[in-house]
Amino acid sequence: MTLKVILGEHQITRTELLVGIATVSGCGAVVYCISKFWGYGAIAPYPQSGGNRVTRALQRAVIDKTKTPIETRFYPLDSLRTVTPKRVADNGHAVSGAVRDAARRLIDESITAVGGSKFEVNPNPNSSTGLRNHFHFAVGDLAQDFRNDTPADDAFIVGVDVDYYVTEPDVLLEHMRPVVLHTFNPKKVSGFDADSPFTIKNNLVEYKVSGGAAWVHPVWDWCEAGEFIASRVRTSWKEWFLQLPLRMIGLEKVGYHKIHHCRPWTDCPDRALVYTIPQYVIWRFNWIDTELHVRKLKRIEYQDETKPGWNRLEYVTDKNELLVSIGREGEHAQITIEKEKLDMLSGLSATQSVNARLIGMGHKDPQYTSMIVQYYTGKKVVSPISPTVYKPTMPRVHWPVTSDADVPEVSARQYTLPIVSDCMMMPMIKRWETMSESIERRVTFVANDKKPSDRIAKIAETFVKLMNGPFKDLDPLSIEETIERLNKPSQQLQLRAVFEMIGVKPRQLIESFNKNEPGMKSSRIISGFPDILFILKVSRYTLAYSDIVLHAEHNEHWYYPGRNPTEIADGVCEFVSDCDAEVIETDFSNLDGRVSSWMQRNIAQKAMVQAFRPEYRDEIISFMDTIINCPAKAKRFGFRYEPGVGVKSGSPTTTPHNTQYNGCVEFTALTFEHPDAEPEDLFRLIGPKCGDDGLSRAIIQKSINRAAKCFGLELKVERYNPEIGLCFLSRVFVDPLATTTTIQDPLRTLRKLHLTTRDPTIPLADAACDRVEGYLCTDALTPLISDYCKMVLRLYGPTASTEQVRNQRRSRNKEKPYWLTCDGSWPQHPQDAHLMKQVLIKRTAIDEDQVDALIGRFAAMKDVWEKITHDSEESAAACTFDEDGVAPNSVDESLPMLNDAKQTRANPGTSRPHSNGGGSSHGNELPRRTEQRAQGPRQPARLPKQGKTNGKSDGNITAGETQRGGIPRGKGPRGGKTNTRRTPPKAGAQPQPSNNRK
């Protein structure tokens with residue numbers, strides 16, 4: 001069959017046509033493949049491998065297309081139970097033996113906790129049975145049969161005091177499984193490992209065990225700097241033959257591992273727990289240089305090349321000091337000196353000068369000075385290259401003054417050294433003393449039952465009336481609308497679980513926990529309501545009230561929750577301009593704990609009761625009863641406590657109600673200053689408010705503290721100073737009269753920017769990059785902060801997972817700045833760079849030269865663990881033990897009460913009664929609820945039983961008007977819309993649900 005060509009009379013066969021199409025397609029595919037391959041040869045923006053573009057492209061393409069990630073989650077320190085293990089029987093080496101036993105138990109428990117199996121190399125006879133590699137080298141090995149098993153797919157390779165004897169680490173690493181080792185890695189060149197002496201000669205450790213054997217072995221540098229290592233990959237005989245053609249052209253299979261170490265044993269600081277986590281398996285050409293940088297494990301060489309017969313070892317202490325241990329080979333005498341001192345002494349011209357300098361530095365021990373002089377004597381000084389054992393970094397920890405903890409227990413990591421020495425501390429949230437002390441300091445000690453005078457009550461009533469405006473017949477949102485607004489993944493998950501139980505009354509119980517965030521004092525308590533039904537049903541009212549009343553035109557000048565950063569910045573600058581910069585910053589001290597039940601009843605509750613239709617009043621009051629008087633227990637520890645009547649941070653009412661209390665205090669102060677003015681005029685003078693943060697006119701600077709005390713509150717007032725900017729919502733406005741540029745509160749940010757609280761199974765590089773990328777969005781132009789973030793991204797970026805991998809984690813945005821998650825970023829303008837820098841200098845008290853030096857240091861850093869910490873002159877730590885002892889004002893007359901509460905709560909199920917407790921603080925309240933559930937439907941205290949009301953509300957799905965499809969809008973006295981000037985918000989810019997705090 002033939003096909004006619006459109007032009008002309010020529011004809012071609014179908015076969016010829018198909019051949020032509022195939023040829024053209026094949027050529028196109030070849031050209032496409034060549035272009036893709038050629039792209040791998042691109043010139044990188046950083047040092048790259050040698051060779052030509054073709055070899056670079058070849059190596060990069062093979063690595064990229066063959067990389068296989070290995071997912072393993074393992075953190076053995078979660079199973080650490082004691083850092084000072086003891087043995088009952090003393091066999092001559094009781095301490096070191098107890099540490100070894102504890103290490104074996106820790107390893108076994110941590111492997112079992114993640115569902116793995118153990119594959120041990122030459123195990124102890126007392127070790128558990130299982131797969132193993134057991135050769136007979138020591139007499140003790142004869143206690144078990146010879147075995148040479150193959151590790152299982154879920155195996156963890158374990159070695160206890162055996163790694164020194166392996167010929168090369170690849171013997172352990174080639175299986176591409178985690179390796180866990182308990183090893184001896186000394187921080188000094190001789191001395192005692194607990195009760196066993198050791199020396200070093202010819203780079204071999206001579207270790208003598210009292211009541212045991214003597215061992216001579218080298219030491220692998222597991223604890224050296226560098227977090228990634230490479231190894232060969234073990235293959236079966238079948239795989240080896242199948243891969244033979246690939247090996248003939250120079251391809252080899254390589255595995256990469258991340259190496260960790262810690263020194264958890266207090267009595268044996270020279271003992272280390274080392275564990276490696278496999279990361280990737282790749283193929284690469286062994287005859288082409290690779291651009292993946294890893295370190296190579298090697299034996300530690302203790303000999304000082306510049307001083308024959310001497311050993312030298314550098315290490316970093318827990319106090320971030322670089323020390324040098326020096327001593328003769330094979331001798332027990334050794335001394336330790338700061339490296340900077342030894343560097344200085346090494347350059348002196350005479351031994352007399354060395355002695356004089358040592359005495360001048362306070363070293364008067366003859367043995368100490370003699371050892372230094374003996375080390376100095378002899379040859380020309382050359383700076384040696386010696387191994388350095390780096391310490392694993394630990395965040396600064398907040399120790400409660402009543403703590404019984406032996407070691408810090410925090411769920412946080414540092415990804416660099418602190419930027420400032422007075423950095424924030426992490427709370428020990430796993431310790432019940434931390435929870436107990438936070439309850440006392442943030443609830444019990446600040447409980448407020450003050451009842452204001454008649455005059456103050458009248459002012460508050462006027463404020464509520466003006467805040468509500470014309471709205472008197474609101475309807476709550478429907479259940480469907482509320483579910484749609486509660487759009488956080490965790491909320492949606494909980495709502496799906498209880499969707500068929502929405503008609504059930506919510507449970508009355510608070511489960512509280514310490515917030516895992518850095519701070520300078522006792523950690524905050526999150527008082528969460530575990531029953532999502534309570535959150536759902538209260539949110540029906542809070543969301544409707546916020547949408548219609550609080551965001552109405554008459555409140556928009558002062559009510560700021562729900563605005564995006566640009567709207568907040570514009571509003572603040574407009575307010576400051578209207579006041580001619582005569583403004584003050586207000587910040588309440590522990591507003592949540594100090595709000596009284598009177599304020600909640602007569603401001604927040606009254607406002608909602610008067611705004612909604614009468615048929616919803618009972619339901620609103622019942623919810624407020626629950627918030628004020630609900631019983632509480634510690635979620636982690638189980639003990640019950642009196643939560644007080646203050647605001648509960650996990651309630652949907654927290655942010656809107658706190659903002660209302662804030663505004664009411666200022667309205668009271670304005671009334672004090674202008675008693676004859678019309679209330680409507682004073683209401684229009686209220687400044688921006690959001691939670692406990694606020695801005696006010698300077699005319700009330702003296703009266704606002706008096707107004708706060710009338711309600712039993714404490715307030716801190718700062719007058720606007722152009723040199724340090726204006727702070728609102730933790731953002732500093734550098735010059736609100738001229739620009740909307742803001743920066744993150746610099747001192748607060750610098751104190752905590754080096755910390756991450758992400759899950760420890762997430763690689764540190766990933767957590768660091770995720771965290772600083774958020775700050776680079778909100779503070780891309782902020783001096784010092786942006787420079788630090790760029791440094792972290794530059795140094796951690798190459799080792800971090802791909803953006804696709806990081807985006808798949810649900811916790812990706814956990815540590816992003818709050819405002820980045822609210823559909824907006826704060827405005828910053830390049831022309832304000834100098835202003836931002838000057839404000840930062842004033843607020844941090846770091847002079848300009850030091851700021852410039854830090855910025856230069858960040859730009860030049862090649863290792864994230866280089867020392868960058870700026871020494872702060874003062875410490876802001878409170879209620880804790882700091883590095884110098886008890887922090888100022890941390891121990892006072894409250895200490896006996898703290899200790900008493902701690903001892904009482906040590907037994908879960910008991911709680912200390914409080915005389916000022918709420919109405920529902922009976923000691924048997926929780927058990928009573930259990931009895932109620934056993935007898936029939938669960939009923940909240942003080943609420944009418946199900947079915948006793950008119951059936952229109954009472955917390956269940958309501959019929960009629962509440963099941964509508966839209967948000968109601970209030971009507972004015974004449975039937976017209978009262979909010980005609982307010983345009984509907986744009987898509988994606990709606991006021992955010994206020995069920996959580998900022």
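Using N, Cα and C of the backbone, Cβ positions are placed for all residues, glycine too.
In this structure the noted substitutions are not present, so the sites keep their original residues.
For the mutagenesis of His93 to Ala, Swiss-Prot gives this note: Complete loss of RNA replication. The structure shown keeps the original residue.
Arg100 to Ala appears in Swiss-Prot as a mutagenesis experiment; the accompanying note says: Complete loss of RNA replication. Classification of Arg100 (mutagenesis position) by DSSP places it within a helix.
Secondary structure at Asp141 (mutagenesis position), taken from DSSP and collapsed to helix, strand or coil, is helix. In Swiss-Prot, a mutagenesis experiment is listed as Asp141 to Ala, annotated with the note Complete loss of RNA replication.
Shown in sequence order, Val205, Glu206, Tyr207, Lys208, Val209 are the residues of the chain, 6+ apart in sequence, with a C-beta less than 8 angstroms from the C-beta of Trp215 (mutagenesis position). Here the residue is the original one, but Swiss-Prot notes a mutagenesis experiment at this spot, Trp215 to Ala: Reduced RNA replication.
What Swiss-Prot notes for the published mutagenesis of Asp692 to Glu is this: Complete loss of RdRp ctivity. Secondary structure from DSSP puts Asp692 (mutagenesis position) in coil. Around the Cβ of Asp692 (mutagenesis position), 24 further Cβ atoms fall within 10 Å across all displayed protein chains.
The feature active site, for RdRp/TNTase activity is assigned by Swiss-Prot to Asp692, with experimental evidence given as support.
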Task: Could you state the whole-number distance in Å separating the C-alpha atoms of Asp141 (mutagenesis position) and Arg100 (mutagenesis position)?
output: 17
- request: Looking only at C-alpha atoms, tell me how far Asp692 (mutagenesis position) is from Arg100 (mutagenesis position), rounded to the nearest Å.
  value: 53
